Structures are given as C-alpha cells and as structure tokens.
Amino acid sequence: MAKTYDYLFKLLLIGDSGVGKTCVLFRFSEDAFNSTFISTIGIDFKIRTIELDGKRIKLQIWDTAGQERFRTITTAYYRGAMGIMLVYDITNEKSFDNIRNWIRNIEEHASADVEKMILGNKCDVNDKRQVSKERGEKLALDYGIKFMETSAKANINVENAFFTLARDIKAKMDKKLEGNSPQGSNQGVKITPDQQKRSSFFRCVLL
C-alpha cells in the first residue's frame with residue numbers, strides 16, 4: 001500500500017498534570033474540547049496529517065502523564081521525539097516554575113537537536129492568571145526557544161503552535177538533506193542560523 005504522507009514527525013507534549021496537555025492535543029487532532037478529561041495514565045497518542053509547502057506531514061503526537069510516578073515510563077519516549085511542547089497553566093504558578101525541570105528532563109533524555117516550544121495554556125482564563133505573558137516570553141528567551149499562549153477551550157493558537165513546530169522540524173530536516181556531505185550534515189543543525197530564525201519569530205509573534 002502506498003504511503004499517504006511525505007514525512008512522519010513524532011511530537012511530545014510534556015508538563016505538569018492538569019495543565020491541559022490532553023485538551024490541547026484533542027483540540028488539534030479532533031477540533032474538540034472536553035473539560036472532563038481525567039489525567040492521562042502513562043502515555044497516549046493521536047495522529048493528524050497536515051500539509052506544509054506542498055508536502056503531507058503525518059504528526060504522531062504523544063501525550064504524557066505529568067505525575068512523578070509515571071516519569072520513568074514517559075522519559076523513554078523523549079529519545080525519538082523530533083519536537084517537544086512544554087505546557088504550563090497560566091493560572092498555576094507552580095506549573096510554570098516546573099518548566100525548568102521539564103527542560104532538564106529534555107536535556108537528559110531527548111536528542112540534542114530536538115525542536116522545543118513553550119506553551120502557556122488556558123489563556124482564556126485571564127481573571128485567574130498567575131503568570132504574565134511577559135514572564136513566559138522571558139523564560140523562552142532565556143532558553144532560546146519559541147513561546148505561545150494557547151487556549152484549548154477557546155481554540156486560541158493551538159493550530160498555530162503545532163504548525164510552527166512542524167515547520168521548524170521540516171526546515172531543519174531540509175537543511176540536513178541539502179548538506180549531505182560529511183561537513184554539510186553537521187552544519188545543518190548549526191546554532192547560529194537557528195537563533196536568527198528564533199529572534200525573527202519573536203519580533204513577529206510576541207507583540
């Protein structure tokens with residue numbers, strides 16, 4: 001049977017329990033919202049195929065449990081991930097503070113050149129906000145990664161976040177393919193052009 005896609009990208013959603021990872025995933029994969037999801041047990045995944053630059057990209061998106069007791073299971077899935085979304089809840093200060101711990105997990109268990117993005121979820125609940133957008137932006141800048149505020153409930157920026165991450169992964173892959181020589185393959189993941197790309201993103205998105 002012929003393949004129905006040109007690329008397969010494995011993505012991972014990580015963050016504390018209750019920040020809305022499952023809701024973000026369902027909004028993107030099913031265009032649906034359910035406020036009564038129970039906490040993910042272990043790990044689950046959804047698939048959605050999107051089109052970018054005339055190519056069909058199959059996104060396999062893994063939703064991980066945020067509880068400490070599942071940490072050993074979920075970190076095993078970091079290794080093959082090409083993109084990781086770190087999710088916190090803007091109404092929960094602790095979930096934001098823990099993003100640094102989640103980044104340490106990525107550094108320990110994931111590929112060195114994995115694409116990352118921080119999502120401040122539940123931005124529709126502004127009256128209960130504990131974490132300002134500026135703090136989210138600063139944290140992302142500290143680590144040199146992208147940031148967006150999202151709402152699975154109000155369908156704000158969810159689609160944009162996944163498409164942006166997929167586009168960055170594809171750009172990195174294309175760059176590696178272009179430089180298929182021994183020197184070129186290493187240069188495909190140079191830090192400098194990536195940082196330039198990120199800085200231009202912030203000028204456009206974080207206004």
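Just so you know, the numbers here start at 1 and follow the chain as drawn.
The backbone N, Cα and C atoms fix where each Cβ goes, glycine too.
Residues as originally present; substitutions not included.
Marked as GTP binding site by Swiss-Prot: 17-23, Ser35, 39-40, Gly66, 121-122, Asp124, 152-153. Thr22 (mutagenesis position) carries a helical DSSP state (H, G or I). The 10 Å shell around the Cβ of Thr22 (mutagenesis position) contains 21 further Cβ atoms across the protein chains shown.
Feature annotation from Swiss-Prot assigns Mg(2+) binding site to Thr22, Thr40, Asp63.
Among the sequence features in Swiss-Prot, the mutagenesis site Thr22 to Asn is noted as follows: Loss of interaction with MICAL1. Loss of GRAF1/ARHGAP26 and GRAF2/ARHGAP10 tubular localization. Loss of E-cadherin and MMP14 export. Stimulates interaction with RPGR.
Listed in Swiss-Prot is the mutagenesis experiment Gln67 to Leu, annotated as follows: Probable constitutively active mutant locked in the active GTP-bound form. Stimulates interaction with MICALL1. Increased WDR44-positive tubulation. No change in interaction with RPGR, compared to wild-type.
Quoted from Swiss-Prot, the note on the mutagenesis of Thr72 to Ala is: Loss of phosphorylation. No effect on the binding of GDP or GTP. Localizes primarily to the Golgi complex but does not affect membrane localization. Does not translocate to LRRK2-positive lysosomes and does not suppress lysosomal enlargement.
Record note (Swiss-Prot) on the mutagenesis of Thr72 to Glu: Phosphomimetic mutant. No effect on the binding of GDP or GTP. Loss of GDI1, GDI2, CHM, CHML, RABGGTA, RABGGTB, RAB3IP, TBC1D15, and INPP5B binding. Increases localization to the cell membrane.
What Swiss-Prot notes for the published mutagenesis of Thr72 to Asp is this: Phosphomimetic mutant. Suppresses interaction with GDI1.
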Other CB atoms within 10 A, centred on Ser17 (GTP binding site): 14
In three-state DSSP terms, the structure that Ser17 (GTP binding site) belongs to: coil
Between Lys122 (GTP binding site) and Asp63 (Mg(2+) binding site), the C-alpha gap once rounded to whole angstrom: 17
Reduced DSSP assignment, Ala152 (GTP binding site): coil
